[in-house]
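S.K.: Please read through the structure below; I'll follow up with questions.
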Amino acid sequence: MAEAGDAALSVAEWLRALHLEQYTGLFEQHGLVWATECQGLSDTRLMDMGMLLPGHRRRILAGLLRAHTSPAPAPRPTPRPVPMKRHIFRSPPVPATPPEPLPTTTEDEGLPAAPPIPPRRSCLPPTCFTTPSTAAPDPVLPPLPAKRHLAELSVPPVPPRTGPPRLLVSLPTKEEESLLPSLSSPPQPQSEEPLSTLPQGPPQPPSPPPCPPEIPPKPVRLFPEFDDSDYDEVPEEGPGAPARVMTKKEEPPPSRVPRAVRVASLLSEGEELSGDDQGDEEEDDHAYEGVPNGGWHTSSLSLSLPSTIAAPHPMDGPPGGSTPVTPVIKAGWLDKNPPQGSYIYQKRWVRLDTDHLRYFDSNKDAYSKRFISVACISHVAAIGDQKFEVITNNRTFAFRAESDVERKEWMQALQQAMAEQRARARLSSAYLLGVPGSEQPDRAGSLELRGFKNKLYVAVVGDKVQLYKNLEEYHLGIGITFIDMSVGNVKEVDRRSFDLTTPYRIFSFSADSELEKEQWLEAMQGAIAEALSTSEVAERIWAAAPNRFCADCGAPQPDWASINLCVVICKRCAGEHRGLGAGVSKVRSLKMDRKVWTETLIELFLQLGNGAGNRFWAANVPPSEALQPSSSPSTRRCHLEAKYREGKYRRYHPLFGNQEELDKALCAAVTTTDLAETQALLGCGAGINCFSGDPEAPTPLALAEQAGQTLQMEFLRNNRTTEVPRLDSMKPLEKHYSVVLPTVSHSGFLYKTASAGKLLQDRRAREEFSRRWCVLGDGVLSYFENERAVTPNGEIRASEIVCLAVPPPDTHGFEHTFEVYTEGERLYLFGLESAEQAHEWVKCIAKAFVPPLAEDLLARDFERLGRLPYKAGLSLQRAQEGWFSLSGSELRAVFPEGPCEEPLQLRKLQELSIQGDSENQVLVLVERRRTLYIQGERRLDFMGWLGAIQKAAASMGDTLSEQQLGDSDIPVIVYRCVDYITQCGLTSEGIYRKCGQTSKTQRLLESLRQDARSVHLKEGEQHVDDVSSALKRFLRDLPDGLFTRAQRLTWLEASEIEDEEEKVSRYRELLVRLPPVNRATVKALISHLYCVQCFSDTNQMNVHNLAIVFGPTLFQTDGQDYKAGRVVEDLINHYVVVFSVDEEELRKQREEITAIVKMRVAGTASGTQHAGDFICTVYLEEKKAETEQHIKVPASMTAEELTLEILDRRNVGIREKDYWTCFEVNEREEAERPLHFAEKVLPILHGLGTDSHLVVKKHQAMEAMLLYLASRVGDTKHGMMKFREDRSLLGLGLPSGGFHDRYFILNSSCLRLYKEVRSQRPWSGAPETSHRPEKEWPIKSLKVYLGVKKKLRPPTCWGFTVVHETEKHEKQQWYLCCDTQMELREWFATFLFVQHDGLVWPSEPSRVSRAVPEVRLGSVSLIPLRGSENEMRRSVAAFTADPLSLLRNV
């Protein structure tokens, strides 16, 4: 049977079921392709194949053993005659099949072996076997559990058994039949067969006559008392407790002994526990000895329903649901013996299905008292008259039937269910894992359930939530009840609690943390989705490889889709898609919206799907904006808005912008099979209802129908109401005052505030304005109480006005406002709702106070207009008064010596600074040709001008043209970075290919974007790699790109021209088309890269390497092809021709960069340039004032060189067995780290805090570690150590200090931590522990310090601290403790061996001369560093003397 089962099982599927898929390639290399070929494997053979982990080898061998071993058949007892009841339906007798005996007597060896049990399909009778002489068709088994990570294995044929099966169901008594009409739930239509309670499954092939229906439940109370003795109920109060109602006790069947029934009532807890509750309290005592008795009470686990409504069993599922229902084999009343073996039997409604044996207090209960997994039942035995036992691994359940016949029926049903379960288990991947009949849970763990003092063990398995008393019972397969999630719903209650709501009860759970609660919610929501869904459509759509991952964030197995965008998305992205609206994205579920998924729509997704969708919608997504599966909802929302509503990342069609041509192209495309073209045309604005020119087929949809293109028709129908993506254009606000009126007289109502003596920093509310009648005439602006008033409330003379400012709309309570500044340091604010009226007032006031000399300033829009004292040119002796107008980033000025206005481009200033003290400030504006000094004669209006000019001179946006620019239209950001790298990084190895620190790069780029002009890059403050990374990120993040979106594809197409002359000519044409700023930036950047590649012998960055780096950056592509890189490579190679560089300019450029490099090299060689040197304090042997040494540390100094220099200064000789080393000592952590002899010291000094210092002393344990490394084999180590996380608070107050045993494996690439699960009595059927590590760290990113700080209370004194630095330069640390000193040395030696590729100590230590400091590292200023003044503690961690006293005397 095993061979047949493995016939079609590949090694890859088998290893995946064992969670060892990483060895698939190893097996295939050794010619093992099918699972049957692995039968001869042994432990030695697996080791020879390269499988080094013993646990993995054992798992594979155990899986082989289980896969090819059939369990021994159950003992077959001798039969005895039993009278048959007439009301039991039985199949016709078959001579070849002897009757099934009761297992009460000894086995008769003369009888033939028990025949095999045929497989069962749903609730139908077992399938008949063919005779041995005929070919058996493929057997049909129940569907495998809905578990995505288990492989589906082929089913082997089962030996035949002739004759139809027997159905073991008792019919109701006469009294019970009278209750059927009122107990049927839900009521069935008249057309259905009576008593038809079987689930509606998929169509079945012809089969024997259907089974008689299941007996309707007895009308007893709805909810059971859980059969438990460990949990006492806490009375519930408040709104969270389920309501209790009084219900009538139902009469028991007349043929049975009357039983007392407890009902949910409003009685006190003591009343509920009295009387008849005693029996139930003793139910499980013998299975859990020593546990105090307590009752599971009805009120805590039930929510009563009206007595007129019968509760359907949870396994029945919702009507019409798609969840497969577990077929019921047998159900009826049985007497159950309490665990103590009492003679008082208790009546239970028992229900047996293919997976579980459950018993209830009544046949109306929704949830069982207890359930037993059929897979965990070892055998069933008869014990005396009418009694039988269900025996599991460590517990026996005793039942008593009404008669011997009924007992036999129950035993036969149980044996049949056990046999079927074992047959399925042998064929499932769970059996290969050693867990027969079990399903791996999606999530399992302990949760608090409201009303119980102890936690329950909860497991989410498939579409059910199972409740157990504890983990032990979970392993034994004996639980309390399970909840069918097809009728469940979960919702968050508070930070740690959530409710699972069903029609019968609300289960209120509490987790240990908010994160754990979120994980439980996700698992239960997944169970609900699985219960209500079918994966048929999803599996068909996932057949296309791109559809297996979310189109937006890349999450695996997405089960939602946008049917108009034709993309498959995950659940988290689907929620944000809904927020876009149906006009952008129509979201449907692959598993639940079954009616939507027609064959045509499925085929459309297979043709388009995520592959074509992302080639259009995500063609230009920069990596910095790409979504990840872990992205936050706000990030997803912004990304999806940009992607689908705005079309920010779409691939523009060549006809984009030409509506007529787009419509024509759409009409042509819909008649073909090119769906991607249709998608691109619609996404770029083609009209879906445009006129095609054919009256018979006027629309694209009609054309597609005429051409018989069903997929095109489906796509067009789904996009009938889809909006065309449109980018939100941020257009400058339109100004309403550009023409000067010939009159300066004006009147009307204005709203004004009281005059102020300082700038208006806060918004003035509408209530602060007063309505005044204002009159402008004769050079005076007067304002009155109303239009009839004669005396003005106040007036402003035009001659006293020094400045007129127009704030942006909606700055204050009124939509449009303007400010008037006077010589008396007063500010008047006026407002109006009408833009036209405000426009008129501004024009009139401006003409009233601007002299004719500066009338030209009024011909243009302005934001601020006025007069200021200034100094400029040759007249710096005295200040003059000039008129200035600010508009955007342009400051226009009219000076007395020249009547013509002169513009100043504020974003092109070389310098903008403020000089002088607070009383006499001067604004300095430096242009290439001149310097302008604007004085602050009046503080109020000068501060207004200062803020406005600074704002206008800063970057206005993210595009190139909005940046601060230089004289040649090159952005200052680009100029600063290129100039710095030219000065300091031309010879830096890997320049532009190496990345700087993320945090430093981000800070630098933010400061450059805010005000690049004020940022001066200095060699002692910024590293060249940080600057180069900032430049690359700036260019990549440009919204329109350096080559602009409109021309980007044209540039890429030009790179494919084969003729070099034609290609160069094409590049020159495209260069002219670029905007001026883009064109100047491209030339400056390519010129710089041309200089960089001239020193490729030193920096290793030739033209090809630079093209690889800058191609995707400049064209904002994903780098999948080399088109972008080819453009950059061509521009560098043809730099002289493309940019028309003459020979003289090229010669000067080469001479400049050569001189720069020579000067730096000469300065370094002569010792005149030591910008990279640090002066720091190093101690000899211990930290004392008399042992400190101040030493200059260049960038290239290693730890060995530092150690030798310190010893030279103190005249300390080095003996043969002396291992002098430089240690990094951290006083706060009470730990130290010996530096590797080749480790550079300068980077370490950068990271030292005030509580750290360097000490040169002997490494007492080095000799012992070298001896260990010389005698060991391999470069790995594994074993148990005590482990504690840095932020762990679990151990506070415990003797062990929060340290826990963990298993570690250290290899050449990483350090792995495994959680050790110990069990003195391992259960063979327990789920196998995952071999995935709990934590894993790259070995190169770890720093190991000897010692653990005392306040953590380490369990031993042999500990060390491990520090891990992430890619974002965030530090995390953990603490490890060994049991012995030698174990600590071995681990530490292995760390050093692996981290430094086997070179732990130099073979011949000598006094090496220090090399010349590297220029690329000499980028830090000369700063003296000293350690903390606090004295170091005498011990590290638990050491009582020297920090490495544990390593001495070796």
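Cβ coordinates come from backbone N, Cα and C, glycine included.
Just the original residues are modelled here, none of the noted substitutions.
Because the structure is a prediction, the values reported are computed rather than measured.
Pasting the relevant annotations from Swiss-Prot:
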- 6-70: domain 'SAM' (DOMAIN)
- 327-419: domain 'PH 1' (DOMAIN)
- 440-529: domain 'PH 2' (DOMAIN)
- 1172-1261: domain 'Ras-associating' (DOMAIN)
- Tyr23 to Phe: No effect on phosphorylation by PTK6 (MUTAGEN)
- Pro81 to Ala: Slightly reduced interaction with SH3KBP1 (MUTAGEN)
- Tyr288 to Phe: No effect on phosphorylation by PTK6 (MUTAGEN)
- Arg578 to Lys: Abolishes effect on circular dorsal ruffle size (MUTAGEN)
- Arg993 to Lys: No effect on regulation of circular dorsal ruffle size (MUTAGEN)
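Map these features onto the structure and tell me what's around them.
M.R.: A mean pLDDT of 80 is what the model gives for the domain 'SAM' (6-70).
According to its DSSP assignment, Tyr23 (mutagenesis position) is helical.
The Cβ neighbour count for Arg578 (mutagenesis position), using a 10 Å radius and every protein chain shown, is 15.
Cβ-based neighbour count (10 Å, all protein chains) for Arg993 (mutagenesis position) stands at 15. The secondary structure of Arg993 (mutagenesis position), as reduced to three states from DSSP, is coil rather than helix or strand.
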S.K.: If you measure Arg578 (mutagenesis position) to Tyr23 (mutagenesis position) at Cα, how many Å is it?
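M.R.: About 42 Å separates the two Cα atoms.
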S.K.: Ranking 6-70, 440-529, 1172-1261 by the number of C-beta pairs under 8 Å to the domain 'PH 1' (327-419), which range is first?
M.R.: 440-529
S.K.: Between the Cα atoms of Tyr23 (mutagenesis position) and Arg993 (mutagenesis position), what distance do you get, rounded to the nearest Å?
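M.R.: Checking the Cα atoms of Tyr23 (mutagenesis position) and Arg993 (mutagenesis position) gives a distance of 35 Å.
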S.K.: Measure the Cβ-based neighbour count of Tyr23 (mutagenesis position), defined as the other Cβ atoms within 10 Å of its Cβ.
M.R.: 21
S.K.: How many helix, strand and coil residues does the domain 'PH 1' (327-419) contain under DSSP?
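M.R.: Tallying H, G and I as helix, E and B as strand, the rest coil: 19 helix, 40 strand, 34 coil.
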